[in-house]
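Going by Swiss-Prot, these are the annotated features:
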- 165-390: domain 'tr-type G' (DOMAIN)
- 174-181, 313-316, 352-354: GTP binding site (BINDING)
- V176 to G: Loss of function. Abolished GTP-binding and ability to trigger the No-Go Decay (NGD) pathway and promote degradation of non-functional rRNAs (MUTAGEN)
- K180 to A: Abolished GTP-binding and ability to trigger the No-Go Decay (NGD) pathway and promote degradation of non-functional rRNAs (MUTAGEN)
- H255 to E: Loss of function. Abolished GTP-binding and ability to trigger the No-Go Decay (NGD) pathway and promote degradation of non-functional rRNAs (MUTAGEN)
- R517 to E: Abolished ability to trigger the No-Go Decay (NGD) pathway, without affecting the ability to promote degradation of non-functional rRNAs (MUTAGEN)
- L520 to R: Abolished ability to trigger the No-Go Decay (NGD) pathway, without affecting the ability to promote degradation of non-functional rRNAs (MUTAGEN)
Amino acid sequence: MAYSDYSDGADDMPDFHDEGEFDDYLNDDEYDLMNEVFPTLKAQLQDYQGWDNLSLKLALFDNNFDLESTLAELKKTLKKKKTPKKPIAAANGSANVTQKLANISISQQRPNDRLPDWLDEEESEGERNGEEANDEKTVQRYYKTTVPTKPKKPHDISAFVKSALPHLSFVVLGHVDAGKSTLMGRLLYDLNIVNQSQLRKLQRESETMGKSSFKFAWIMDQTNEERERGVTVSICTSHFSTHRANFTIVDAPGHRDFVPNAIMGISQADMAILCVDCSTNAFESGFDLDGQTKEHMLLASSLGIHNLIIAMNKMDNVDWSQQRFEEIKSKLLPYLVDIGFFEDNINWVPISGFSGEGVYKIEYTDEVRQWYNGPNLMSTLENAAFKISKENEGINKDDPFLFSVLEIIPSKKTSNDLALVSGKLESGSIQPGESLTIYPSEQSCIVDKIQVGSQQGQSTNHEETDVAIKGDFVTLKLRKAYPEDIQNGDLAASVDYSSIHSAQCFVLELTTFDMNRPLLPGTPFILFIGVKEQPARIKRLISFIDKGNTASKKKIRHLGSKQRAFVEIELIEVKRWIPLLTAHENDRLGRVVLRKDGRTIAAGKISEITQ
C-alpha cells in the first residue's frame, strides 16, 4: 500500500510488530528510498541510545525521508551514550577491517537486523531496577581463567552425537553464470522454504529488470548490486533440514573479482558442490580459458575440502546428452585427481537448476534413466551428510572446543558484559554454563545460551539447544564478555586449551601454483586464513620439500611455479593479532592461501610458530 493511502494522519498508520512487517508495507519506491537514507541515519546515531531499526525507519517515514529533519527530531528525544573507558586488552592495536559472512533469512525477501527474541529476553538485575551499568567493569584487565566451568545441564556428548541428525555445510562453487544461485534457489523452493507467492513476487521483480530467468537466483542474491550485475557478490548462508539431515548452504561468488569472498566461504564448509554449465562451449570457457572453475577447485583442495559433488547443470540445454556429460567428465576428472581429490570422493549428478529435473522433486525422464541410474542432488547431499558425520562419532568430552567467530551481533540491551557471536564449531562441543576464552583478546566468558537457526516452510525458527558439536553453525550468548574487542575471524577455545598463538612469524609448508614471477625473500602478498586477510611477506626461504615429504638439502634461492618448500612468513602492517594454530593442532584452521595481484599464487599449512 502506498504512503498516500495513509496521508490523512498518523492515526491511520497500522501498528507494526517488527521491522520486516514495516518493510513489506512500503511500496517499491519507498523501500528504495529507505535503503538509500537509512544507513546514513543509523550511522549518525551510533552515539545515542534508546532506538532500534523500526523506530528509526518510522521516523524517516514520518519526515518524508528527509534526513536532516529526522536527525534533528530524534536528537531531541534520544539520550547520548556514556563513553566507557577502553579496557586494557591482551591484544594491541585497532580493529582490522574484514568482510562479514552475510547470514540471509530466506523466509524474508528484504533483509533486516532483527534479533531472535531469545537473544534479548533477559536483563541483568541492575537493568530491571533501572540502574546504570557500572563503568568500573570496563577499566579492568580482561579476565582469563584456565579452570573450566560445568554445564548447567550436563549431557553425554557421545550419546548426543549418535542421536542427533547429521549436519553438513557445503559451499557452492563454479564459474560465473554456471547457475549456482539458481540451483540453490530451486532447491530451497522444492523444499518449501520459499513458497509460490514469494516466487511469483521474485518473478515480477526479475521481469521488471528484464531478467525473468533469474527468479530462482534472486532467492539467494538479495542485494541490489547482485541483482543488477547478475552475479553473487556476498557470501550467503542458508539453513534447511530434511527428515534425514540438517544442512547449511554457503553460496560463494563465482566472479574473479570476488575470489576472496569465495575463500571465506570455502573455509567454513565441510564439502563442496561444483556447478558446471554443460551448455555448448560454456564449460570450456570456465575451465580452459582462464575461468574460475580450476581456481575454485584448487582453493577447495588447498583449504581441506575432500568431498565433491559435481552438479552437471543446464543439461536441458544439450537435450540431456550422455555424450556431453561424459565429455566434460573426461576433461574435469583428471584435473581434480591431479590437485589432490580422490575419485571415490567425487559424485557426478546431471541436473537442470532452472527446470528442477534431478534436483529434488522432479524425477529424471525415462530417457535420462537409460544412462544415469544414480541419486538426484538432494539424495546425494543426504548421503554425503551421513558419510561426513561418521567422522564426528568419535567426539567426546576430551576433544578441545574450538569455535570460529563469523559475526558479532549487536544487542539492544545495555548490559556491558553481554556478547552475541555467531560462528562455526571447528572441534569438540559446548554446552550452556561452560566457559571459553576468545583470542586474541584472551577474555574468558560464560556461555549463557546456544541458538541454532532452522527454516521450516515459510518461517524461520530460532531454537535453543543444550549442546552444539563440531560442524554446527550456532549463535552463542556470552556473559562476562567485552564485545567491543571481539571481531570476525577470532577464535574461541576451551579455557584449558593453550595451543592458540598470537605471533607475527611462522613457518609454512607451502605449495606454489602458476605464477608470473618467482617468490623471493621480501615478496609481499595477501594472506588469507579463515575469514581473515592480512598483508604479509616472505621472510625466509628455508628449504625445498622433496618427494619423500622431507626437507631437501638443495640450496633454495627462489621459489617458482608448482614447487613445494618450507617458507617463513612475516605478517606486516599488523593492526591486530591473528590467532594461529598449526595444521597439526587443527588441520582446517592451520591452512592458508596466498594471493598477489588478484591471483591465487600458493597455499600451505602452518607447521611451526616462530615468534
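Quick reminder: no glycine exception, Cβ is built from N, Cα and C everywhere.
Mapped onto three states, the DSSP output places N313 (GTP binding site) in strand.
Annotation for S352 (GTP binding site): spatial neighbours N313, K314, M315, D316, G358, V359, criterion Cβ-Cβ under 8 Å with sequence separation of six or more. In sequence order, K180 are the mutagenesis positions from K180, R517, L520 with a C-alpha within 10 Å of the C-alpha of G174 (GTP binding site). Each of the mutagenesis positions K180, R517 was scored by how many other Cβ atoms lie within 10 Å of its Cβ, and the smallest score goes to R517.
Each residue contributes its Cα atom, and for R517 (mutagenesis position) and V176 (mutagenesis position) these two points are 27 Å apart. Nearest to F354 (GTP binding site) in space, judged by Cα atoms and limited to the mutagenesis positions V176, K180, L520, is K180. On a Cα basis, V176 (mutagenesis position) lies 33 Å away from L520 (mutagenesis position). Its Cβ taken as reference, V176 (mutagenesis position) is surrounded by 20 other Cβ atoms within 10 Å in the chains shown. Packing around M315 (GTP binding site) is summarised by its Cβ count: 28 other Cβ atoms lie within 10 angstroms of its Cβ, all protein chains included.
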